[in-house]
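Colleague: Below, the features straight out of Swiss-Prot:
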| type | residues | note |
| --- | --- | --- |
| VARIANT | A39 to T | In strain: Isolate TK 25127 |
| BINDING | H83, H182 | heme b b562 binding site |
| BINDING | H97, H196 | heme b b566 binding site |
| VARIANT | I98 to V | In strain: Isolate TK 15571 and Isolate TK 25127 |
| VARIANT | M194 to V | In strain: Isolate TK 15571 and Isolate TK 25127 |
| BINDING | H201 | ubiquinone binding site |
| VARIANT | M316 to T | In strain: Isolate TK 15571 |
| VARIANT | M353 to V | In strain: Isolate TK 15571 and Isolate TK 25127 |
Amino acid sequence: MTNIRKTHPLLKIVNDSLVDLPVPSSVSSWWNFGSLLAACLAVQILTGLFLAMHYTSDTATAFNSVTHICRDVNYGWILRYLHANGASMFFICLYIHIGRGLYYGSYMYSETWNIGILLLFAVMATAFMGYVLPWGQMSFWGATVITNLLSAIPYIGTDLVQWIWGGFSVDKATLTRFFAFHFLLPFIIAALVMVHLLFLHETGSSNPTGIPSDPDMVPFHPYHTIKDILGILMMLTALSMLVLFSPDLLGDPDNYIPANPLNTPPHIKPEWYFLFAYAILRSIPNKLGGVLALVLSILILAIVPLLHTSKQRSMMFRPLSQCMFWLLVADLLTLTWIGGQPVEHPYIIIGQMASILYFTIILLLMPLVSMMENHLLKW
């Protein structure tokens, strides 16, 4: 008798995606981050759902409702900190996942890669809107500064900003709509994840060598199910340590001050995971130029497949390209550090140099080094 998981219309889809899926045997732990992201999304949706049951999206009561969750709701404090720090874990996994894609040439599967970029934008938008909801000082001023960037768009900019605000400043209407979108977007992200996986399973997974691995496959279950569960347990352990020992480590103390439109904080900055893009934005003195650089710093990922000049897919056997990759990682860490610093000497010039280097590495140095490696290998 045939196993039901192979014949049942619904179970068959699950079986082909999670049980009998052929996976290259050389796939390393860097391929774990997809499942970790799925786990992060599940944690965020669950904790967010319970938080939404107690939260009120009104400027008069939003801050107090978050305080109420932490003080009066059973285990509300752990829900709130799991959700806030879960976002940090989400972005750590997200950036490593993208880094893996760049290092091992996963971007050559262009459909999967492009849906991934769309997912990145959706997650960033969700995180930004979520940061506004506690209605602290940094929530209010972060929302004001970031939405105001759209006013740099010629002709329609000012109208667009007021349309997003629902008035002439960030106020009750803004908070209400941000809560609505923050609740809705994770479900859209979950749907996009399905499309992401659909495209991935059309081509099959890449592997560290970058060489076709059709003759050497292993089934997803039990090998990768065990591997993924171990990864998820390690991530949840790290998240639990963060939540239970230093829940405010990655947050901003200013967000414990209720939003006050009459008092601007000395240093307005986003959460740590946006600091690299914020540093690029600030490094250009012109408003429109800064906004364009900000958008391009993420959108540049879309043209990475076009800049692939190497005859090899992966960087595994390309030491010069590896140097360029790690230089890019160091540059992004520098930008993250600069984004959290005040706008003064020497931080301004360091930020400008790091921003120029970021675009130079991706657009110029990586393709040139790849061509040089081709020449050295006489290809």
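Backbone N, Cα and C define each Cβ position, glycine as well.
Unsubstituted: the structure retains its original residues.
Describe each of these features in terms of where it is and what it packs against.
Modeller: Look at A39 (variant position): DSSP puts it in a helix. There are 22 other CB atoms within 10 A of the CB of A39 (variant position), with all protein chains counted.
Taking a C-beta cut-off of under 8 Å and a sequence gap of six or more, H83 (heme b b562 binding site) has these contacts in its own chain: Q44, T47, G48, L51. Reduced to three states, the DSSP call for H83 (heme b b562 binding site) is helix.
In sequence order, F33, G34, L37 constitute the residues six or more apart from H97 (heme b b566 binding site) in its chain with CB-CB distances below 8 Å.
Other C-beta atoms found within 10 angstroms of the C-beta of I98 (variant position) number 20, with every protein chain shown included.
Packing around M194 (variant position) is summarised by its Cβ count: 10 other Cβ atoms lie within 10 angstroms of its Cβ, all protein chains included.
H201 (ubiquinone binding site) falls within a helix when secondary structure is assigned with DSSP.
A coil conformation is recorded for M316 (variant position) in the three-state DSSP classification, outside any helix or strand.
Non-local contacts of M353 (variant position) by the CB criterion (under 8 A, 6+ apart in sequence, same chain) are absent.
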Colleague: Between the binding-site residues H182, H196, H201, where is the Cβ count within 10 Å the lowest?
Modeller: H201
Colleague: Give the number of CB atoms, excluding that of M316 (variant position) itself, located within 10 Å of its CB.
Modeller: 18
Colleague: Expressed to the nearest Å, what is the distance separating M194 (variant position) and H201 (ubiquinone binding site) at their Cα atoms?
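Modeller: Answer for this pair: 10 Å between alpha carbons.
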Colleague: A39 (variant position): which of the binding-site residues H182, H196, H201 is the nearest Cα neighbour?
Modeller: H196
Colleague: Please report the Cα separation of H201 (ubiquinone binding site) and I98 (variant position) in Å, rounded to an integer.
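Modeller: Here the two Cα atoms lie 18 Å apart.
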Colleague: In angstrom units, rounded to an integer, how far apart are the Cα atoms of H196 (heme b b566 binding site) and H182 (heme b b562 binding site)?
Modeller: 21
